[in-house]
Amino acid sequence: MAQTVRECSLALLFLFMWLLIKANIDVCKLGTVTVQPAPVIPLGSAANISCSLNPKQGCSHYPSSNELILLKFVNDVLVENLHGKKVHDHTGHSSTFQVTNLSLGMTLFVCKLNCSNSQKKPPVPVCGVEISVGVAPEPPQNISCVQEGENGTVACSWNSGKVTYLKTNYTLQLSGPNNLTCQKQCFSDNRQNCNRLDLGINLSPDLAESRFIVRVTAINDLGNSSSLPHTFTFLDIVIPLPPWDIRINFLNASGSRGTLQWEDEGQVVLNQLRYQPLNSTSWNMVNATNAKGKYDLRDLRPFTEYEFQISSKLHLSGGSWSNWSESLRTRTPEEEPVGILDIWYMKQDIDYDRQQISLFWKSLNPSEARGKILHYQVTLQEVTKKTTLQNTTRHTSWTRVIPRTGAWTASVSAANSKGASAPTHINIVDLCGTGLLAPHQVSAKSENMDNILVTWQPPKKADSAVREYIVEWRALQPGSITKFPPHWLRIPPDNMSALISENIKPYICYEIRVHALSESQGGCSSIRGDSKHKAPVSGPHITAITEKKERLFISWTHIPFPEQRGCILHYRIYWKERDSTAQPELCEIQYRRSQNSHPISSLQPRVTYVLWMTAVTAAGESPQGNEREFCPQGKANWKAFVISSICIAIITVGTFSIRYFRQKAFTLLSTLKPQWYSRTIPDPANSTWVKKYPILEEKIQLPTDNLLMAWPTPEEPEPLIIHEVLYHMIPVVRQPYYFKRGQGFQGYSTSKQDAMYIANPQATGTLTAETRQLVNLYKVLESRDPDSKLANLTSPLTVTPVNYLPSHEGYLPSNIEDLSPHEADPTDSFDLEHQHISLSIFASSSLRPLIFGGERLTLDRLKMGYDSLMSNEA
């Protein structure tokens, strides 16, 4: 903008000074400025500029102090405030200065008079002069002349050569037969260029064989030059007008045949046609001789938009082609499709007897579709049962649920307004059912931003069994399979690689499968790949931490699809103790889309941990996700509990197997009985046995059969142990009593453990036979199970009435107080004392005998003897 303003200012200044100089007005009344040798000089020449004051002009107060200043104004010098550049000064009435190295173009020099040394009064202009620097014109070259159409005029153009920087006049002269002469002029300067002139004359076809000569002459102040003569004929310069009114007709609505028609000048004998589909970059060229405005085209594509253009020529071998006509754009009619659809499918089991079949197919290309595809006809057929499912859809996919049994085939055809294509058939097999057909060593490598190179090795099964390979890929993003359908390529069986580029975008992870198909089987291998990757933007979000069976289960949500930035290889779970500065521990998990939880078993119970997760791609690790705190509660170690319990049990059993420790323990426990606890001693008068049999005065007759009954019965209270106390300790054998019917009482053996001592007030030697048979004693009744029986007795049993008192340990004789302490063996007394220690944990002093009101049966009133038993038995 600033440069434009400066150029405009300089132009105005030049114009103003030029007008002043040309008009010879008051600006030059003080003097004159001249230039020698001329105002126009060639490049590299010098010029002398003289500035002279007129008589009686100059500084009136100080005539001797006339200072003449020469200023230079050029287009390429920045002149502030239009003051110019000072190139010379001189004191006097005249001054001459030689200028050199002037640039091409016009340069203005102005002479000024300065009468004061003060800066307040500016110098006064005296006069100025222009000096133009340029070059002589070069001879014009490359002259060509044309006449557009039969009724056009002749126009010629040429190359002027180098710019002269001066005003240069050009003259075009034409001469021909019959003294034909014509010329035109134009000039070139800094504002316009002259390199073409229209002579304004028309050459008729009558002069077709005549020759014409043209010449161009250039003249300026530094010289002149002329071009070489240029000779031509009518056919050489006349160019037909472009054809017009172009149209096309299709024969019988055919999409491949059409007749192109146009209008042309009458003298045209040759036409050139070119046409192409709009999406093409190359033209189909056709030459038509004497076409008379019509030509048949037979190789057009149906339902394709074409562009047509035509050019004309007046002579088969000479002359020039006309310009191309305006374009005609039109679409050819439809025809029935000729292509075969490329079909693929996916299987998914729904339950034990149903499966979902999803069919996919690629659209036909325009050359195969040959029209607008209106719909697709889909057929799914079960071979053995002849079950057929048909449907019509406008989409390129179709899904149907069918039984899992039977062999199925699918076919798809495309239809437009003219017809349908041949159906494409495919057998529905288990694509990944045969492991022997699975390709090996499948790899996916990024080639650039838009494609992925997939390579593999042939399956274990013979290569001849593989009919073709299918490379299938699908973006691993949320959405239905119809919204994001798979893409696939068919690869010949001898190729082991494929470059996939269809719908491949950077920073998106794709699941890639390589299928090897035979006639009736299939095997597949899969891998994930991307064309470009970065570290994920964020980490997985931990949603829950649960504790089960001494393990923590970490649950998370996957990273949103746009933030994954490629294929995720691993998830990492980090944990460390809260407020710990140590490096965290980690667990790396192989990424699987279906997995959203993982167990950890290395955390200590009752310790608070901080956990977080990250994701890893081939480019790096993501930032950490959210942090979660968790304190495992742990679980009691049942193994340690069982082992410790067994050890305690063994120690306890071993300790209580020793009699001394067992007695001490029982004694300690018996002291712990509370005073409110009293063990009730049952009264024999209330027993079932007494109620069943009447009480006699001296004895009770018992049938011996009744002795075989279980005693005591379940209804009776728990039997108590009764200690027998005698004045003289007599060993008595104690064992379970059992006697059979008809055998009476048998002898029994005596053991040390069962020995007791009987207190007898009489001397042993003074006992009579009856007395010895009826020893009055109290038998010690031990606690038995209800199933216990009486053992055989070898001596008669006699019970004599004796006064007694209830005790805590059993029934004692009434004369126990008469027992002398020295008559009892201390050792035996100790053994007797500890044989019947109570197992109660309460103090024995708290026991009280049960007191009944009224008359009751006591042992003093009972007398039982062997004779009575035998008599009852009889």
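Any Cβ shown, glycine's included, is placed from N, Cα and C.
Remember, it's a predicted structure, so these values are computed and weren't measured experimentally.
Residues annotated as domain 'Fibronectin type-III 1' in Swiss-Prot: 139-237.
Per-residue pLDDT, averaged over the domain 'Fibronectin type-III 3' (336-430), rounds to 90. Feature annotation from Swiss-Prot assigns domain 'Fibronectin type-III 3' to 336-430; the stated evidence is sequence analysis.
Across the range of the domain 'Fibronectin type-III 4' (438-530), the DSSP-based residue counts are 3 helix, 49 strand, 41 coil. Annotation comment: Swiss-Prot describes 438-530 as domain 'Fibronectin type-III 4', evidence class sequence analysis.
In terms of DSSP helix, strand and coil, the domain 'Fibronectin type-III 5' (536-635) has 4 helix, 47 strand, 49 coil. Under the heading domain 'Fibronectin type-III 5', Swiss-Prot lists 536-635.
What Swiss-Prot says about the mutagenesis result for Tyr677 to Phe is this: No loss of IL12-induced STAT4 activation nor T-cell proliferation. No effect on IFN-gamma production.
According to Swiss-Prot, the mutagenesis experiment Tyr693 to Phe carries this note: No loss of IL12-induced STAT4 activation nor T-cell proliferation. No effect on IFN-gamma production.
In Swiss-Prot, the entry for mutagenesis Tyr727 to Phe states: No loss of IL12-induced STAT4 activation nor T-cell proliferation. No effect on IFN-gamma production. The structure shown retains the original residue.
What Swiss-Prot notes for the published mutagenesis of Tyr811 to Phe is this: No loss of IL12-induced STAT4 activation. Greatly reduced IL12-induced T-cell proliferation and IFN-gamma production.
Across the domain 'Fibronectin type-III 1' (139-237), the DSSP tally of helix, strand and coil residues reads 7 helix, 53 strand, 39 coil.
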